[in-house]
Amino acid sequence: MSRFIRASQRRTLLATLIAATLAQPLLAAESLDSKPASAITAAKNAEVLKNLPFADREEFEAAKRGLIAPFSGQIKNAEGQVVWDMGAYQFLNDKDAADTVNPSLWHQAQLNNIAGLFEVMPKLYQVRGLDPANMTIIEGDSGLVLIDTLTTAETARAALDLYFQHRPKKPIVAVVYSHSHIDHFGGARGIIDEADVKAGKVKVFAPSGFMEHAVSENILAGTAMARRGQYQSGVMVPRGAQAQVDSGLFKTTATNATNTLVAPNVLIEKPYERHTVDGVELEFQLTLGSEAPSDMNIYLPQFKVLNTADNAPPAMHNLLTPRGAEVRDAKAWAGYIDASLEKYGDRTDVLIQQHNWPVWGGDKVRTYLADQRDMYAFLNNRALNLMNKGLTLHEIAAEVSKLPGELDRKWYLRSYYGALSTNLRAVYQRYLGFYDGNPANLDPFPPVEAGKRYVEAMGGADAVLKQMRAAIDKGDYRWAVQLGNHLVFADPANKDARALQADAMEQLGYQTENALWRNMYMTGAMELRHGVPTYDSRGKSEMGRALTPDMFFDLLAIRLDTDKAVGHDMTLNWVFEDLKQDIALTLRNGVLTQRVGSLNPKADVTVKLTKPTLDQIAARKLDLPTAIKQGTVKLDGDGKKLGEFFGLLDSFSPKFNIVEPLE
C-alpha cells in the first residue's frame, strides 16, 4: 500500500472526528482543542530569556528609523475580501512574550510588526509590512525607479498608494526584479502596464535566467509547493499567541489576491553592470545560485546604499526551504556576500534589503556582512567536515547545536527563517543526496506500510498510545510525534492518536525559535484535529500568461496520466502563427516529449493558433470546441486525437493530505 486510504475510511474518519468534538475529555478520548503551554514548555521558554541579550533594543531602533506613515490595517481585493491584515498581529505589541511563544521568536515577530512607509534618506524610500517583501522606491529626475513589485497586484497597489499619500505622484520609469521568487515580482501588473514595457517606456531589469526560473519554480512544481507553502507560512492557521505569530522574514503570505508577471526587457548578464535610469545610478552584482537561482544585489552609488535583496536578511536563511525548491549552495552564497563586502563595504553607509529593516552605519554594515558570510561558510564547511568523518545527515544535525563564537549571540543570525539543523541537512543533501549510505535505509517502506508494521511490533495501537502519553508527560514531544505519525498513518481514524500527536506538535511549535517550524507544527496540529480546510484562499494567478509554448507543453507532460496514456501513442504538431514557432509533440509509451522548431510530417493532427489564444484556453476563458468553431484554432488531420490527448491529463488540487494518508 501507499499513503492512500479509501474514501470509505475517510468518511469514517470524519464521523469519528465530529463525534469526538462532543465527547468529554476523558483519557480514552483525547480533546481536540488547542492546549496551553505545558509546565515543561513554559519553563523551557523562560530559560531563553536568560540566554539572549533582550536588553539590546538596537534592532527596534533600526526598524523604526525613518518611519513616515505606520500601517496596521487591512488590504482588500476588488470583491472586498481581505488580502493582508496587519491588524491581526497587534496582540504582539508592547507585551512580554506569552509562554506559548519562544521569547526570541516573539522578539522577531514584534520587529516584523513595524510596518508602513519609511524614508531611508531623501529620495530613497521603502514600504515595509504590506506584503511579505519590501518595495524600495527611488525618486529619479522625473519618475520613480522601483525595486521589487511585491507578491500580488493588490498589495503592490496599496504600497504605492501609501507612498503617494506622502510623496509627489510621479510615473514609474523602471522596475528592478531583484530575483526570481514570486514575492518580488508577483505584483507587477498591478502597478505597471505591460504594453509600456513592451514599448520600452518602462524598463524592467532582471538577473540572467529570470523568466526560466520564475516560471519553472511557480508552475512546474507549483501545486506541491503551494500546499507545502501553506504549512511553511501558517496561512491557514488563526493569528494569536497559541497559533501563528510570524514567518521570520515577514508576517505571512497574502490571500485572495492576484499573482502576475510582466517579462523583463533588460537582462543583467555580466557579473557587474552599471545602468543609469532617469538620473538614478544602478550597479548590479549578479549572485546567481545564492538565495535564488536568478538573483542579484543592487548598489546605489549616489546614496552609498547597498541593497542585498534576500541574500543577507536579519535571520538565518534557508539553504533548502521547507516549501521545497532546489537546494542552495552555502559556499557560493558566502562567496557572494564576501564579494559585496570587498567591493562595496567601504562605500556603503546603509544596507537595505527586500525583507525587514536596514542596517545603519558603515562600520555596522561591514560587521554585519562579515558575520553573514561567516555563518553560511560555517554551514558548508562544518557539514562537510562531519560528513567526511562518517556522520549522516541526521547525525550532523544533532551534533551541531549552535553557531560558533560570537555568531550565536547575534540577533540577525538567529534561526527565525532557516534553521541550523535543516540547513546542515541541506548541505549534506547537496553533496551526497538523501541516501545516508546505510543499506538498511536504501529502500524503506512508505509511511502507511511502515506505520502498520511499527504499530504491530509495539504491541498494537493501545501500546503505542500508552507510549505517546508517557512521552508527553516527560516533555519528550519529538518522540511522541514520531510515534503518533506511525499510528496515524496505520490508522487515520484513531481519534486518540490524532489528538495526542496534535498536542505534541503544538508544544513543539510553542517551544521553537524558528517561525516556519512553528507554522508547520501549528498547521499539522490543526489538520490532525480538524482535517484539511475546505475553503480556498489562493486568489488568482496570471502566471500562465508568462509561459512560453515549450514551457506550457512541459507542464502538460507533467500533467499526463501515464497509466491512462499507455496505448494512446500519437503525434501532434503545434504551429504558433504569431510567434513563427513550430513544436512537435510525441506521445509514446505513456510519455510526452517535444521538439521545438520541428514539425512531424506524419503527425496525427496539426494545430494552428496564436499564443494569446493558447493563454485563453489555458486560463479556461475559452474552450477548445468554441475556439475551433470561431476559427481561432485551426485543425489539419484527425481532430479527435486532440480531444483524446486532453482526456489523458490529470488535474492537481493543493488540498492533499500531509499529516495523514492521501485519500
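Including glycine, each Cβ sits where the backbone N, Cα and C put it.
Taken from Swiss-Prot, the feature Zn(2+) 1 binding site covers His179, His181, Glu291, Asp310, and the record attributes it to experimental evidence. Per Swiss-Prot, Zn(2+) 2 binding site is recorded for Asp183, His184, Asp310, His355, and the stated evidence type is experimental evidence. Annotated sulfate binding site per Swiss-Prot: Gln232, Asn318, Leu319, Leu320, Thr321, Pro322, Arg323, Arg328, Tyr417, in sequence order, evidence recorded as experimental evidence. Here Swiss-Prot describes Ser233 to Tyr as a published mutagenesis experiment; the accompanying note says: 2.5-fold decrease in kcat with (R)-2-octyl sulfate as substrate. Cannot use (S)-2-octyl sulfate. Shows activity towards (S)-2-octyl sulfate; when associated with G-250. What Swiss-Prot notes for the published mutagenesis of Phe250 to Gly is this: 190-fold decrease in kcat with (R)-2-octyl sulfate as substrate. 28-fold increase in Km for (R)-2-octyl sulfate. Cannot use (S)-2-octyl sulfate. Shows activity towards (S)-2-octyl sulfate; when associated with Y-233. Looking at Swiss-Prot, the entry for mutagenesis of His317 to Ala says: 1300-fold decrease in kcat with (R)-2-octyl sulfate as substrate. What Swiss-Prot notes for the published mutagenesis of Tyr417 to His is this: 238-fold decrease in kcat with (R)-2-octyl sulfate as substrate. 13-fold increase in Km for (R)-2-octyl sulfate. Under its mutagenesis entries, Swiss-Prot includes Tyr417 to Asp with the note: Loss of activity. Annotation of the published mutagenesis Tyr417 to Phe in Swiss-Prot: 114-fold decrease in kcat with (R)-2-octyl sulfate as substrate. 65-fold increase in Km for (R)-2-octyl sulfate; the original residue is retained in the structure shown.
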Of the recorded positions His317, Leu319, Arg323, His355, Tyr417, the one whose Cα sits nearest to the Cα of His179 (Zn(2+) 1 binding site) is His355
Spatial hits near Asp310 (Zn(2+) 1 binding site) (Cα distance within 10 Å) out of the recorded positions Asp183, Gln232, Thr321, Tyr417 come to none
Smallest Cα-Cα separation from Glu291 (Zn(2+) 1 binding site) among the recorded positions His184, His317, His355 is shown by His317
Same-chain residues at least 6 apart in sequence with Cβ under 8 Å of the Cβ of Tyr417 (mutagenesis position), in sequence order, are Ser247, Gly248, Leu249, Pro313, Ala315, Met316, His317, Asn318, Asn514, Ala515, Leu516
Arg323 (sulfate binding site) -> DSSP, reduced to three states, gives coil
Nearest by Cα to His355 (Zn(2+) 2 binding site), of the recorded positions His181, Ser233, Leu319, Arg323, is His181
Here the recorded positions are Phe250, Thr321, Arg323, and the Cα closest to that of Asp183 (Zn(2+) 2 binding site) is found at Phe250
The recorded positions listed are His184, Ser233, Phe250; by CA-CA distance, the one closest to Arg323 (sulfate binding site) is Ser233
Closest by Cα to His184 (Zn(2+) 2 binding site), out of the recorded positions Gln232, Ser233, Phe250, Leu319, Thr321, is Phe250
Per DSSP (three-state), His179 (Zn(2+) 1 binding site) is strand
Row Gln232 (sulfate binding site), column other C-beta within 10 angstroms, all chains, value 24
Cβ proximity for Ser233 (mutagenesis position), under 8 A, sequence spacing 6+, ordered by residue number, returns Ser247, Thr252, Thr253, Leu516, Asn519
His181 (Zn(2+) 1 binding site) to Phe250 (mutagenesis position), Cα to Cα, whole Å, comes out at 14
Surrounding the recorded sulfate site, with Cβ no more than 8 Å from the Cβ centroid of Gln232, Asn318, Leu319, Leu320, Thr321, Pro322, Arg323, Arg328, Tyr417 and those residues left out, we find His317, Ala325, Gly418, Thr422, Ala426, Leu516
